[in-house]
Structures are given as C-alpha cells and as structure tokens.
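Enquirer: Please find one structure pasted underneath; my questions will follow.
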Amino acid sequence: MLRAKVRRIALANQKGGVGKTTTAINLAAYLARLGKRVLLVDLDPQGNATSGLGVRAERGVYHLLQGEPLEGLVHPVDGFHLLPATPDLVGATVELAGAPTALREALRDEGYDLVLLDAPPSLSPLTLNALAAAEGVVVPVQAEYYALEGVAGLLATLEEVRAGLNPRLRLLGILVTMYDGRTLLAQQVEAQLRAHFGEKVFWTVIPRNVRLAEAPSFGKTIAQHAPTSPGAHAYRRLAEEVMARVQEA
C-alpha cells in the first residue's frame, strides 16, 4: 500500500512540559517562512498556543466542530493561520468521546499546504481526534530520565490508532527538546534515543534557551522575538528537516 502524503502533522506526547506547544508555534512560523501555507490548530483546552501567540478569541476549534466554516475562525499570525482554542473546548472533550474522526471530517477541505495539530498532553478524545486526522506525528521529548519509556508508550498508542482509526498515520520523527549539552544526562538521553529509535529521531535538537522560554509572554514566535537566537536557528533547521521528511513520503 502506498503511504499517504503527509499534510497534517500532529504534535503529541502524553507527558506535559516537553516543549510540544513551543514546537508547534515555532515550527509553524518557520514552515511559513519556507513558503508553505500553514494552519496551526490549538487542540489543548488550556489554549497555550493561542495565548502564546497573543491571540484572544471567542470562537475557534470548538465552533469548527459544531459546523462553522473554517475561514471565519482563523487568525493570521506571523505568516500562518491559527485556529484558536477557546474555553468551550473543555466541553468538546466529553462530546468527542464517541466521535474520534470528527476533526478529520471538519478539516476535510481546509485548503492549506500543511496543518499542525497541537494535541493536549494526555490521551483525551481531542488527542485521538488529532491522531485520526493526521498522516504524520512529531513526538517532542525532553532530554531527561524516563524519556525512552514515554516515547515507547506513545508509539504503542500510535499503533493502536493506525490499526483501528487511521491506517495512514506514521511517525514523522522524535524531537529532542530542552537539551543542555553541558550535562551528561542530556547527552546520555540523546544517545539512548538515537540507539533505540535510529533515524526516527530528528537530527535537529532544540536547546534550552531563555529567548525561547520568554517569547510566549510577548505573544510572539521565536522568529519574531529573537530571530538570531540558538532557539530560532534550531527551529529553522527543524522546519527544513520536517519538509525533507514530508517530501520523502
């Protein structure tokens, strides 16, 4: 069977605090700088991608799932479009429990080159909807102990989704985040991940970086906030690497 072309990419990890939303925001910004028409969908009821981009919205993902047209719900930010999370999204967690393909149906004719789905840090119905809608998954992993176990658990979930809901789904790559090369632990974790998962691990590593950490408080991507910082350079390289993997599909 031919592999599906990757256009929709879920960013997923059941563990919070691994740089998932930071990656979603900044990957979107640099993919847009590569000339792609990009939509970022904030599926986390906490709305961190939405607030981190300085957007306040009354309507967003929940309203798309209720049948409202996408074009009236998106917000332009730094060269790409954001479909925001709003407080109503908490209710969708219950409503979507029996509808794992609702998001896939709602995004059927979205018209973008690439769609990034920022999933909640849990195996909620919203996360399952993201995995059912995507062709590729990026898994951000913090360079810390237990990283290997966390990735293995998520990959088992991906296999279940592929078997039951979405045979097109595949792992696009594992991304090491919050990396401090001065520590032996970070070096060991990266080495373990590469030894275990091989080419599935992106060559790009996202460093611990003050500018990256502070950018959301200004409502900006790292490309806007500190375009010459190590974090900015890392996400630019990641965007190039993601595009190379997408084009290989």
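Using N, Cα and C of the backbone, Cβ positions are placed for all residues, glycine too.
Copied straight from Swiss-Prot:
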- K15, G16, G17, V18, G19, K20, T21, T22, P207, N209: ATP binding site (BINDING)
- G16 to A: Dimerization-deficient despite ATP-binding (MUTAGEN)
- G17, G19, K20, T21, T22, P207, N209: ADP binding site (BINDING)
- K20 to A: Nucleotide-binding-deficient, no ATPase activity, cannot bind DNA. No effect on dimerization (MUTAGEN)
- T21: Mg(2+) binding site (BINDING)
- D44 to V: ATP hydrolysis-deficient. Forms only dimers in the presence of ATP (MUTAGEN)
Enquirer: Going by a 10 angstroms cut-off between Cβ atoms, which of the binding-site residues T21, N209 has the sparsest surroundings?
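Expert: Candidates: the binding-site residues T21, N209. Fewest Cβ atoms within 10 Å: N209.
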Enquirer: In whole Å, how far is G16 (mutagenesis position) from P207 (ATP binding site) when you measure between their Cα atoms?
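Expert: Rounded to the nearest whole number, the Cα-Cα distance is 17 Å.
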Enquirer: Pick the one among the recorded positions G16, G19, P207 whose Cβ has the fewest other Cβ atoms within 10 Å in this structure.
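Expert: Selected from the recorded positions G16, G19, P207 on minimum Cβ neighbours within 10 Å: G16.
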Enquirer: Cα-Cα separation of G17 (ATP binding site) and N209 (ADP binding site), in Å?
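Expert: Here the two Cα atoms lie 15 Å apart.
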Enquirer: Please compare the recorded positions K15, K20 by how many other CB atoms fall within 10 Å of each one's CB, and tell me which has the fewest.
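Expert: Selected from the recorded positions K15, K20 on minimum Cβ neighbours within 10 Å: K15.
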Enquirer: Measuring Cα to Cα, how many angstrom lie between G16 (mutagenesis position) and T22 (ADP binding site)?
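Expert: The separation of the Cα atoms works out to 12 Å.
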